[in-house]
Amino acid sequence: MAWRSGLCETDSRTLKQFLQEECMWKLVGKSRKHREYRAVACRSTIFSPEDDSSCILCQLLLLYRDGEWIICFCCNGRYQGHYGVNHVHRRRRRICHLPTLYQLSFGGPLGPASIDFLPSFSQVTSSMTCDGITPDVIYEVCMLVPQDEAKRILVKGHGAMDLTCQKAVTLGGAGAWLLPRPEGYTLFFYILCYDLFTSCGNRCDIPSMTRLMAAATACGQAGCSFCTDHEGHVDPTGNYVGCTPDMGRCLCYVPCGPMTQSLIHNEEPATFFCESDDAKYLCAVGSKTAAQVTLGDGLDYHIGVKDSEGRWLPVKTDVWDLVKVEEPVSRMIVCSCPVLKNLVH
């Protein structure tokens, strides 16, 4: 008996986009005739299963039969269907301290297909043995941003730009941006210099500026929307199935309070922003401004510190490095968080 499956044109484009752009695939089984992959995705705005969509478990069988690739797709334990495609490109991603992952891309639209069997997928196991994207991973893969490149990344302003400039997307809080490029995502953010991190940093959290400003201003009150975990993160390595608690390793954090002036509640992380004992407020806007601001402009164009009277104080600059993280780690960070993913997809 032949099993047929197909999609309308709109659904085909949406599913293809989801499988290619929002999933990092783990190889869980193979034979001479097939490969089986698994991915764990967070909530998506373009693809939503019928049941709880806060965590999307994706299982995919890849077959090559009669000159055509066949994709059999299962989502959250429910078989979604099988589809034909002209070409499949599998890109292996080896990342330090992490298991090998794959990115899949499909040549041409997903079309109807016919198979003579009902696909069976491997039993799903879930484990917390992998720590995911840790500070060690970030410091290993990140690169310092040269000044000439930083000057070409526009983060504020519109109007006429140099033809070499590119506009980045601001990610929530302070000091983090994403630049979508044809070759993939590039994350730019400020992070504590490595020597300072090793000597006095929290070795579990990624010490990004956005994380530390959120920690410094967190009021800690139950029910505070700024301080409460949105409970939508997933494990980007696909080892753990389900939503994971916040581990301080994302770039989705925002200050607790107005972006222009958030009260300091926790002194320890606040010391990374200002030397003065008079520091009262942290600001996710700069003490200086211009019609157009690039990453090459000084730190005081991006953040600020105020005293109790609202006067600007000098910002610490020597403790921060402007770094960039590229594919595939950049995509893993974005696609493990529904907040970041919604900003860029």
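Positions of Cβ are set from backbone N, Cα and C atoms, glycine also.
Following the DSSP three-state reduction, the secondary structure of Leu61 (mutagenesis position) is strand. For the mutagenesis of Leu61 to Ala, Swiss-Prot gives this note: Almost complete loss of cytoplasmic localization. The structure shown keeps the original residue.
Leu63 (mutagenesis position) counts 17 other C-beta atoms within 10 Å of its own C-beta, drawing on all protein chains shown. Among the mutagenesis results in Swiss-Prot, Leu63 to Ala has the note: Almost complete of cytoplasmic localization. The residue drawn here is the original one.
In the shown protein chains, 15 other C-beta atoms lie within 10 A of the C-beta of Leu343 (mutagenesis position). What Swiss-Prot says about the mutagenesis result for Leu343 to Ala is this: Complete loss of nuclear localization.
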In whole Å, note down how far the CA of Leu343 (mutagenesis position) lies from the CA of Leu61 (mutagenesis position).
30
For the C-alpha pair, I'd like the distance in angstrom between Leu63 (mutagenesis position) and Leu343 (mutagenesis position), rounded off.
34
